[in-house]
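S.K.: Right, I'll just put the structure down here and ask away after.
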Amino acid sequence: MNDPREILAVDPYNNITSDEEDEQAIARELEFMERKRQALVERLKRKQEFKKPQDPNFEAIEVPQSPTKNRVKVGSHNATQQGTKFEGSNINEVRLSQLQQQPKPPASTTTYFMEKFQNAKKNEDKQIAKFESMMNARVHTFSTDEKKYVPIITNELESFSNLWVKKRYIPEDDLKRALHEIKILRLGKLFAKIRPPKFQEPEYANWATVGLISHKSDIKFTSSEKPVKFFMFTITDFQHTLDVYIFGKKGVERYYNLRLGDVIAILNPEVLPWRPSGRGNFIKSFNLRISHDFKCILEIGSSRDLGWCPIVNKKTHKKCGSPINISLHKCCDYHREVQFRGTSAKRIELNGGYALGAPTKVDSQPSLYKAKGENGFNIIKGTRKRLSEEEERLKKSSHNFTNSNSAKAFFDEKFQNPDMLANLDNKRRKIIETKKSTALSRELGKIMRRRESSGLEDKSVGERQKMKRTTESALQTGLIQRLGFDPTHGKISQVLKSSVSGSEPKNNLLGKKKTVINDLLHYKKEKVILAPSKNEWFKKRSHREEVWQKHFGSKETKETSDGSASDLEII
């Protein structure tokens, strides 16, 4: 930000001048002054040649001091001849009588309309002639296009763009020679020249705008019937930004290699007004366009102070990336204002009675919010037509904030919602009730699992005896004994223990069964291996070899195989 108290040198390219100060306007003014001088000289000659006769009425005027007696004058012959002599030679009286005798025009005359119409036609012809003469004097390329220069490392202030450069692509003398007869318009001056609502091109035969490249897009194609290549890059002076569109295959191939941070001059670009889609027919701002094949961009040097805003967006987790002047600022204007508001909110003496209200609609943008596009500085707020019902509905649904608390939370990171603090006791009570219900459910689950594990309390004596006989018959098969573990997880022992104890077994068979059951119940194996043993593996291998020798071996060395082996066992 420039300090108004600082005394700076006069910059001729920073002052906004009128369009009449160009060379053609000065030449026309000199021509008009020459014609005026000639007219005045001729008028002076006529005045000198013609001597105005004296009026006899003013030769001798006598004012009587007091009333006198009226006397009858006797006219003489000489006096009559003298009066007739001067009557015909009085030019003033003759001219006055002629003007009085002319008929006056009626009140409803069209003389003013006709004069205005004729003047309009004359002005139009003058504008056409002026435009033709301006186009005849226009050039489309710089005079240094065919020369090749070696970049020069430097650290100086470039006079045409008022930007510091660390490298020059063209010497300063050659640059001044190339831009000698070209009007230089910086971005601030260009926005003052190209004004709404018409956004007409500046009235200069040759003009160029200067700035540094801060953004460059990818190559795209237009959506017309015959697609055309184009790309866009943005130039800036750290205060204003402007988009430049390059159309055409040759232009894209020539200018797509422009580097970010280069200071360039664009000669006589076309002004391209644009309007936002779906927001009426009014023109909002303008861009620049190059659609011809001439080389009209001159690379001056590489900027020294170009940088990017390093502030990270909390939602997207990406850096801001807005171009900044690293010699003056550490972040962009938007984040500087956010930091200023965060700092001023902590100081009571800086807080006013009324704060800047947060936007409730998309169209209402306070000074804190930067426009979404990069031409936010050039917003033209004009009258808009009434929107349709569907557009009004979409407009109402596009709110930035749901309520005022959300807006305050957006501006202040330490903001606490008062509604949340008021309901804090209710939330704490709900959390305690949830913990108690979870503990109660856990205890009830333990009790239910304990009752389901036994399941013999509600059984009758007959049912218990039946379950015992079924369990003993299952144990007699030896399947569970070969497994090496209890698959029922102890339920067999509970069934056998809870059954009715009868008399001692009458025969040895029942005693043996009881002994086997007890051994099985008390049998525990530390490591259970379900894979076949080594002996079983060797038996299978030898059996496989015997079968192979039988069918594919030599007939002399036939070996008899076991009768239990079959051809189906060959893999």
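Cβ coordinates come from backbone N, Cα and C, glycine included.
Heads up, here are the entries from Swiss-Prot:
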MUTAGEN   Tyr245 to Ala  Inhibits interaction with POL30/PCNA and abolishes cell proliferation
MUTAGEN   Gly261 to Ala or Asp  Temperature sensitive; loss of CDC17 stabilization
MUTAGEN   Asn268 to Asp or Ile  Temperature sensitive; loss of CDC17 stabilization
MUTAGEN   Pro269 to Leu  In mcm10-1; diminishes interaction with MCM7
MUTAGEN   Cys320 to Tyr  In mcm10-43; abolishes self-association and diminishes interaction with MCM7
MUTAGEN   Cys332 to Gly  Abolishes self-association; when associated with L-335
MUTAGEN   His335 to Leu  Abolishes self-association; when associated with G-332
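Locate each feature and note its surroundings.
M.R.: Packing around Tyr245 (mutagenesis position) is summarised by its Cβ count: 19 other Cβ atoms lie within 10 angstroms of its Cβ, all protein chains included. Tyr245 (mutagenesis position) falls within a strand when secondary structure is assigned with DSSP.
A coil conformation is recorded for Gly261 (mutagenesis position) in the three-state DSSP classification, outside any helix or strand.
Cβ-based neighbour count (10 Å, all protein chains) for Asn268 (mutagenesis position) stands at 21.
Mapped onto three states, the DSSP output places Pro269 (mutagenesis position) in coil.
The Cβ neighbour count for Cys320 (mutagenesis position), using a 10 Å radius over every protein chain in view, is 16.
When Cβ atoms from all protein chains are considered, those within 10 Å of Cys332 (mutagenesis position) total 19, not counting its own.
Here His335 (mutagenesis position) comes close to Cys309, Ile311, Cys320: these same-chain residues lie at least six apart in sequence, with C-beta atoms under 8 angstroms from its C-beta.
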S.K.: For His335 (mutagenesis position), what is the secondary structure by DSSP, using just helix, strand and coil?
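M.R.: Note: His335 (mutagenesis position) is helical by DSSP.
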S.K.: Out of the mutagenesis positions Tyr245, Gly261, Cys332, give me the one sitting nearest to Pro269 (mutagenesis position) by CA distance.
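M.R.: Closest by Cα distance to Pro269 (mutagenesis position) among the mutagenesis positions Tyr245, Gly261, Cys332: Tyr245.
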S.K.: What is the separation, in Å, between the Cα atoms of Gly261 (mutagenesis position) and Cys332 (mutagenesis position)?
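M.R.: Here the two Cα atoms are 17 Å apart.
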S.K.: Comparing the mutagenesis positions Gly261, Pro269, which residue's C-beta has the most other C-beta atoms within 10 angstroms in this structure?
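M.R.: Going through Gly261, Pro269 one by one, the largest Cβ count within 10 Å is at Pro269.
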